[in-house]
Amino acid sequence: MAMPSSSLSSQIPTAAHHLTANAQSIPHFSTTLNAGSSASKRRSLYLRWGKGSNKIIACVGEGGATSVPYQSAEKNDSLSSSTLVKREFPPGFWKDDLIDSLTSSHKVAASDEKRIETLISEIKNMFRCMGYGETNPSAYDTAWVARIPAVDGSDNPHFPETVEWILQNQLKDGSWGEGFYFLAYDRILATLACIITLTLWRTGETQVQKGIEFFRTQAGKMEDEADSHRPSGFEIVFPAMLKEAKILGLDLPYDLPFLKQIIEKREAKLKRIPTDVLYALPTTLLYSLEGLQEIVDWQKIMKLQSKDGSFLSSPASTAAVFMRTGNKKCLDFLNFVLKKFGNHVPCHYPLDLFERLWAVDTVERLGIDRHFKEEIKEALDYVYSHWDERGIGWARENPVPDIDDTAMGLRILRLHGYNVSSDVLKTFRDENGEFFCFLGQTQRGVTDMLNVNRCSHVSFPGETIMEEAKLCTERYLRNALENVDAFDKWAFKKNIRGEVEYALKYPWHKSMPRLEARSYIENYGPDDVWLGKTVYMMPYISNEKYLELAKLDFNKVQSIHQTELQDLRRWWKSSGFTDLNFTRERVTEIYFSPASFIFEPEFSKCREVYTKTSNFTVILDDLYDAHGSLDDLKLFTESVKRWDLSLVDQMPQQMKICFVGFYNTFNDIAKEGRERQGRDVLGYIQNVWKVQLEAYTKEAEWSEAKYVPSFNEYIENASVSIALGTVVLISALFTGEVLTDEVLSKIDRESRFLQLMGLTGRLVNDTKTYQAERGQGEVASAIQCYMKDHPKISEEEALQHVYSVMENALEELNREFVNNKIPDIYKRLVFETARIMQLFYMQGDGLTLSHDMEIKEHVKNCLFQPVA
């Protein structure tokens, strides 16, 4: 049976066959080759630049070597059958002295290596300890639980430990609440709840008086805080408690205009709530039943009790229901929470889905997820086991889904290969196409809209709900950036503005893992707090250990990258490529590509091969584009097909340098590839390049003939000539995985996955370079070819069509990335190569003009600048 042409065991002659054929046709090296004529002794022929000389050293295996004079390009090009046209490119921005000076002074010391190991172990333990959610005490909710009278009928609290906690945890200023973070709304609410509870139990007179004094002096500060900083349900529960305090005779400033305004807001809100809605289905009103006691039908409300006995996971709301109904499930829930926390309760519990999703998101965005693969899988398996097509909330039995947890879950689960539908977002869309946090409500905040926006970019073809979500959230977030009061409804983060700016500027297809990690290290707050009914913290989400590990790990990896870059620069110079005057020297920018996405230390060889192969695609693209005659280019192509050094003498001098460097490099790559793959790969590499050079040649023929192909004809060839497939197919040999024929069939040139990578790369390249290339005489681009097919449309319309085709292809690429059943590293190679193209050509030709574009800053941040 004939093997597929893409197979590693294709019908390309073996390395030994090539050696024999080449030995007969290269007279300059016949003596050396004959010395190793025995088949058992044959080794691949390779060439080296002689150190400190203009000579090529020809070597056979580990045997002897002979050298022949080789004139540098600037001295003699008289052998050229045509004169190469010199095209001016901006010089390389990253100079040798800078690269050579990188001594990796920030290399991780032995003590830091030990610290990294310790942090990894501690974070693994955090994941293992995730149960129902770790969070801080809520003085407000604890005060409500402390109100419950003993069920035995005695005149005592049922949970005396909670009363004692209130007595022992008043802050120095007389308030109750989270001492770490001051929010007037939060402190006033918690303080009011505590002084009412202590008054009801006729205890803690000193604490009550201090609390009243705090209230009187600080209540006015609420007026200065943004409405978006008001805790959930504040306008419902605060006026109700204020009324209760007045009945108890507490000396509070009830006549403050601001307090009267809050009372008026409560009355207006209650008028807007139809009575039947309260009992029809679970809503966020269940979260604040303690503030609705005068209107609740307690018998009807019990139909909306959660399976765990709570009302929307709120201890305060559940305590209020229990005091009204004596429901045993309510008491069981409160006992369950106190068993976990001892003498206090949080503002909501459990928080199991929220905690797991955000912890996974944290380690992924910080770039340290590779250390926690098993823990991440366990966390996501847990979340998926509680996934609901209506959406999810912060807890597994929460009956009211929210868009924040749902969008985070949809995005992360989808990217990890779980089968989840985007239809889940329809739960949160109103009749006007707007998205909100909860069904039937108009609340939304920056953090939840940011998560919906991030989710919308992992869309599949035909998912209109994702496109609607993208447009809605982009509009909301851009407006939020202009409104200082918009930050934020649900969280107080170190730099949520920075997170939003990054997400809008570098959406999913333009955001590389190392760049996102660098950005999030700067934006991540280990002390971030969230806002529910009160301020609360999530120590397994916001934790200094994550940040410390991220910084140490980033700098460690960066030091490895710097050493690799130095080696690659030496390879470039030793290959004689500094003598080439027709091409771009972009070793650093090209190395940045794999370093930005396959950054892990174990993929060092893959990055090296990726960079070397990519450099050759640039050299040969420049050669075939405008700097070689068609005859010379055909000769070069034939030399590669035959792997034949005898044709070198017929080449122009600079083309000789290209071919010799090419020949040397890929013989070396093939040798190591054979060791890694356990079989010969030279024929495979030759075949990959054969297809590539044929695509280059076809474009050269079009250019010489001034031929403009149809759009489809152009795309078929240009998706190959962009050379991304060549880079990936050769680099894939060095991922540490054995590249089986089965895997190869799913990423070869016939696979949809690779085709989409090439298509999106070609289209984004054309949109940013077609005008400049047209000015240089190029006649074919996606835009020009589409205009040829549709002569009545404008250039702008053609450009927009190309963008549309690209966006659709990127959605299909998402689906291939998620659903392709191959090892993750191969999926990453293909998908991230497509993404890096979107980044490089975001502003313009980011490769050629890198010195004048943001790509320069990305290179610096990824490769040169350590994080502090």
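Each residue, glycine too, has its Cβ placed from N, Cα and C.
Where a substitution is noted, the model still shows the residue that was there originally.
Predicted, not measured: the structure shown is a model, and the values here were computed from it.
Per Swiss-Prot, mutagenesis ARG87 to Ala is noted as: No effect on CPP binding, but decreased abietadiene synthase activity; when associated with A-86.
The Cβ of ARG356 (mutagenesis position) has MET130, ALA379, LEU380, TYR382, VAL383 as same-chain neighbours under 8 Å, each 6 or more residues away in sequence. According to Swiss-Prot, the experimentally introduced change ARG356 to His is described as follows: Increased Mg(2+) inhibition; when associated with A-621.
Other Cβ atoms within 10 Å of the Cβ of ASP361 (mutagenesis position) number 18 in total over all chains. Looking at Swiss-Prot, you'll find the mutagenesis ASP361 to Ala noted as follows: No effect on GGPP binding, but decreased copalyl diphosphate synthase activity.
The Mg(2+) 4 binding site annotation in Swiss-Prot covers ASP402, ASP404. Under 8 Å, Cβ to Cβ, and six or more positions away along its own chain, ASP404 (mutagenesis position) finds CYS437, THR447, ASP448, ASN451, TRP490.
Quoted from Swiss-Prot, the note on the mutagenesis of ASP404 to Ala, Glu or Asn is: No effect on GGPP binding, but loss of copalyl diphosphate synthase activity.
As a published mutagenesis entry, GLU589 to Ala appears in Swiss-Prot alongside the note: Lower substrate binding and strong decrease of abietadiene synthase activity. Around GLU589 (mutagenesis position), a 10 Å sphere centred on its CB holds 25 further CB atoms from the protein chains shown. The secondary structure of GLU589 (mutagenesis position), as reduced to three states from DSSP, is helical.
A helical conformation is recorded for ASP625 (Mg(2+) 2 binding site) in the three-state DSSP classification. Using a 10 Å Cβ-Cβ cutoff, ASP625 (Mg(2+) 2 binding site) registers 21 neighbours. Residues annotated as Mg(2+) 2 binding site in Swiss-Prot, with similarity to another entry given as evidence: ASP621, ASP625.
Annotation source Swiss-Prot lists Mg(2+) 1 binding site at ASP621, ASP625, citing similarity to another entry. Spatially close to ASP621 (Mg(2+) 2 binding site) yet at least six residues away along the chain are TYR696, SER721, ALA723, judged by Cβ distances under 8 angstroms.
Under the three-state DSSP scheme, SER721 (mutagenesis position) falls in the helix class. One mutagenesis experiment catalogued in Swiss-Prot, SER721 to Ala, is accompanied by this note: Lower substrate binding and strong decrease of abietadiene synthase activity.
Quoted from Swiss-Prot, the note attached to the mutagenesis of VAL727 to Thr states: No effect. Within 10 Å of the Cβ of VAL727 (mutagenesis position) there are 27 other Cβ atoms, across all protein chains.
Within the same chain, residues at least six positions away from THR769 (Mg(2+) 3 binding site) with a Cβ under 8 Å of its Cβ are SER781, TYR841, GLY844, ASP845. The annotation Mg(2+) 3 binding site is assigned in Swiss-Prot to ASN765, THR769, GLU773 on the grounds of similarity to another entry.
Taking a C-beta cut-off of under 8 angstroms and a sequence separation of 6 or more, GLU773 (mutagenesis position) has the following same-chain neighbours: SER781. The mutagenesis experiment GLU773 to Ala is recorded by Swiss-Prot, whose note states: Increased production of neoabietadiene.
Reported as a whole number, the C-alpha separation between ASP361 (mutagenesis position) and ASN765 (Mg(2+) 3 binding site) equals 31 Å. Between the CA atoms of ASP625 (Mg(2+) 2 binding site) and VAL727 (mutagenesis position) there is a gap of 19 Å. Closest in space to ASP402 (Mg(2+) 4 binding site), of the recorded positions given as GLU589, VAL727, ASN765, is ASN765, taking the CA atom of each residue. Of the recorded positions SER721, ASN765, SER721 has the largest number of other Cβ atoms within 10 Å of its own Cβ.
Counting only the Cα atoms, the space from ASN765 (Mg(2+) 3 binding site) to VAL727 (mutagenesis position) is about 16 angstrom. In three-state terms derived from DSSP, ARG356 (mutagenesis position) belongs to a helical segment. A helical conformation is recorded for THR769 (Mg(2+) 3 binding site) in the three-state DSSP classification.
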